[in-house]
Structure formats: structure tokens, C-alpha cells
Amino acid sequence: MSEQESRDNAAVDAVRQKYGFGFSWLVLMIALPPLVYYLWICVTYYQGELVFTSDAAAWRRFWSHVAPPTWHAAGLYAAWFLGQAALQVWAPGPTVQGMKLPDGSRLDYRMNGIFSFLFTLAVVFGLVTMGWLDATVLYDQLGPLLTVVNIFTFVFAGFLYFWGLNGKQWERPTGRPFYDYFMGTALNPRIGSLDLKLFCEARPGMIFWLLMNLSMAAKQYELHGTVTVPMLLVVGFQSFYLIDYFIHEEAVLTTWDIKHEKFGWMLCWGDLVWLPFTYTLQAQYLVHHTHDLPVWGIIAIVALNLAGYAIFRGANIQKHHFRRDPNRIVWGKPAKYIKTKQGSLLLTSGWWGIARHMNYFGDLMIALSWCLPAAFGSPIPYFHIVYFTILLLHREKRDDAMCLAKYGEDWLQYRKKVPWRIVPKIY
């Protein structure tokens, strides 16, 4: 390992200590599963109203809606998870190398997400068309599925914990069993060529998210004889986002989660439970709320989504092209940048000269456009934008600390050159 790589790894460790979870990991592991149930129950049984009461009997009635697991739901999810794993391993797609690991090695990854995504949609469409699968099954089984997937992730995280106990030197657990269960004990656990972390990061959670949305739309049609414009907007926006994700799937290999986080309960539960069951809250709400939107409102929401996407994808593409060719023209002019003592180049042109994370700003615009079609009858469809804002604010601070530890004075110079963090002129 080079001296520079050693410094980079030390910077990662320092940032992880400062921006990790401290003792809050236990609170998260205890509180988050009930929170997802709470949101689902409020949407499904209380018309989207947030339920707060001091009456013990009312709380018992509320929590009595928690659905027990069923063999139907368990069978559905087992078939789903194993089927997606098979596609990850055997579906056609290019093989690329990941980022350097702490020991200097690189792993191979098969990037076949877009094939798996489209193949899955084709199979599900065929099964529904032939009458072998009910289009509303995921909505009808949503409660039991939530319980099944929760149970599965807790068990799976236990498997991952024991899997990594004999890992490489730089993967050693902390010696605190419950914390290691939460954070993980292995960086890249694999079964043969199946990289469990990369697989769970996208396939069983993100594609499931889309199928759940489609099931919500089918349920709305079954109940009301129509699929409303708000439902079409939500499903359309999120489908486009997922297609874009899988087209650019290789970019996930450069993310913090893949490069630095071990694979434990936190990522496992977040990928398999949090993502599909909370990112579908807008569609869940719209199943029983069939309001219309004015034409100007539809135009404004579509414009917000497209503008957010243009900023999000445009910023990411600019940085990707700059890394490949620093002499590339950005917005009609030669790229401007700061060269660090380590030799890295910090782009200060284009979107990256407006704010340090304009891609986050675009992502937040997209997230808000997913919520607005639900109108303002309930705060629950807006849970996503609140959570996502908190997430990106934390991530920006973590990234800033990481770059300061890595680049020192050069990063301070970059801060002066580009003072705004996410939102130009505001933050």
C-alpha cells in the first residue's frame, strides 16, 4: 500500500469516527422498524392521518394492525430474492473492476442491472397477462411482506455478522458484537461471484420498489376504475429515476457505501426494508386518494422533476467526464480546477463552480417532485423529502470532513472558491 493510500484510509477512519453513529446505532435499530410500520398503518388504516394519542386502548388498536407473516408473502419474497440473485450472477452484462480496496486489490463486478430490470418487468407483465399473477398482489400482501422482509433482514444480518468474523486484517470487527451486527464485519461478503452488498444495494430493493408502485396503480384502478394523474406522475417519475440508475449503475461502485461501509444490518435493512417500503409512501397514499391536479400544477411538478434531473445527472456527468479528461470543455470553456498536493483535481467549473454538491440539489428537487402530486391532505407523502434532506445534509458534512482530512489547505482554498455547499446563495 502506498503512502498516499495509507493517508486516504486514515482519513476515512477519522471521518467514520466523527460522522458515524456513536451510540445512536442502537436507537436506530430499535426505532426504525416500528417507524415503517407506523407510516404504513397511518396510510392504510387512518387515511394518511398521523396518529398521536395518550389513550392506551387506542394505541393497542393501532398496533393490532401490524400484519403477521404469511406463507404466501414468504414464498413471494423468497422467489423474488432468489430470482434476482440468479439474474445478478448469470444475466449478461459487462464486467468491470471496482475501486481499490484497503489492501490495494480490486474486485470484479458484473453490471447487468438494466438487463435484469427490463427482464424482470417483462416476466412480471407476462405472468399478469396470462393470469398467473395478480397485479395487485404486492399491495394486498404489503403488511405481511413488510413483516417477512423485516424478519429476513434481521436473520440475514446475523449471517453476515458470523460470515465476517474471520475476515481480512482491515476488516476486523470492533469486538462489540451488537455494534458489529449493526455495522457489519465484512466489507465485501461474497458467495461465489455474488457480491452480497452490491446485490442488495439495488436489485431486490430498487426493482421491488417499482413493482410495488405498479401494484399500487393497479389497486387504484381496481377500486376506482381509473389511474389518476397524480399516481401516473409518481409512478412515471420514479420509474424514470430507476431506469436512469440502472443505465448508470457502474457509478455505484464509487459511492461511500460500496467503498467504505461494511455490510451489516444498517445497509441490509436500509436496502431491503426502508427503501421499498418508505419510497412507495406516495403511491400507497394515492391508492385511496383520487384527487385531481390543475393543469398549471401538473406542468410545474413536471418542470421541477425535469429541472432536478438535468442538474443531478448533468453535474454527475460533468465530473465523470472531467475525471477522464481534465482538458475537456465545460459549458463552452476550458475546465477550471484546483490541483491538490496529492495530485487530485478539484473541479470548479460548470455545476461544480456553483455549489460543491449541485447533484444533491438536483436530487432534492427530484424528491420534492415525487411528493407534490399527493397534494396536501396528509404529511406522510412528504416524509421522503424530510428524510432525504436530513440524509444529504449529513452526507455533505461527512464528505466535507473527508476532503478536509485528505486535502488539507487545498480543500480550504476550494471552499473559498466554491462557498455554497448544496443550495446556491442559501446553503
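Just so it is clear, glycine is given a Cβ too, placed from its N, Cα and C backbone atoms.
At each noted site, the model still has the original residue.
It should be emphasised that the depicted structure is a prediction, and the values quoted were computed from it without experimental measurement.
Feature annotation from Swiss-Prot assigns NADP(+) binding site to K319, R323, L347, W352, N359, Y360, D399, C403, L404, A405, K406, Y407, Y414; the stated evidence is experimental evidence. In the three-state DSSP assignment, the secondary structure recorded for K406 (mutagenesis position) is helix.
Record note (Swiss-Prot) on the mutagenesis of Y241 to F: Loss of catalytic activity; when associated with A-363. According to DSSP, Y241 (mutagenesis position) sits within a helical segment. The Cβ of Y241 (mutagenesis position) lies under 8 Å from the Cβ of Y309, I366, each of which sits 6+ residues away along the same chain.
Taken residue by residue with DSSP, W352 (mutagenesis position) is part of a helix. Swiss-Prot gives this note for the published mutagenesis W352 to A: Loss of catalytic activity; when associated with A-414.
In sequence order, I311, F312, A315, N316, W351 make up the list of same-chain residues 6 or more apart from N359 (mutagenesis position) whose Cβ falls under 8 Å from its Cβ. Quoted from Swiss-Prot for the published mutagenesis N359 to A: Loss of catalytic activity; when associated with A-360.
Here Swiss-Prot notes a mutagenesis experiment, Y360 to A, with the remark: Loss of catalytic activity; when associated with A-359. Taking Cβ-Cβ distances under 8 Å and a sequence separation of 6 or more, the neighbours of Y360 (mutagenesis position) in its chain are L392, R395, E396, I422.
Counting Cβ atoms from all protein chains shown, D363 (mutagenesis position) has 23 others lying within 10 Å of its own Cβ. Here the residue is the original one, but Swiss-Prot notes a mutagenesis experiment at this spot, D363 to A: Loss of catalytic activity; when associated with F-241.
In three-state terms derived from DSSP, R395 (mutagenesis position) belongs to a helical segment. One entry in Swiss-Prot concerns the mutagenesis experiment R395 to A. Its note says: Loss of catalytic activity.
Swiss-Prot lists K406 to A among its mutagenesis entries, and the accompanying note reads: Loss of catalytic activity; when associated with A-407.
Experimental mutagenesis at this site is recorded by Swiss-Prot as Y407 to A, annotated: Loss of catalytic activity; when associated with A-406. Around Y407 (mutagenesis position), the same-chain residues at least 6 positions away in sequence with a Cβ under 8 Å from its Cβ are T340, K341, Q342, S344, L346, Y414.
For Y414 to A, Swiss-Prot lists a mutagenesis experiment annotated as follows: Loss of catalytic activity; when associated with A-352.
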> D363 (mutagenesis position) to L347 (NADP(+) binding site): how many Å between their Cα atoms?
Replying inline: 20
> By the DSSP assignment reduced to helix, strand and coil, which category contains Y360 (mutagenesis position)?
Replying inline: helix
> Among the binding-site residues L347, L404, which residue has the largest number of other Cβ atoms within 10 Å of its own Cβ?
Replying inline: L347
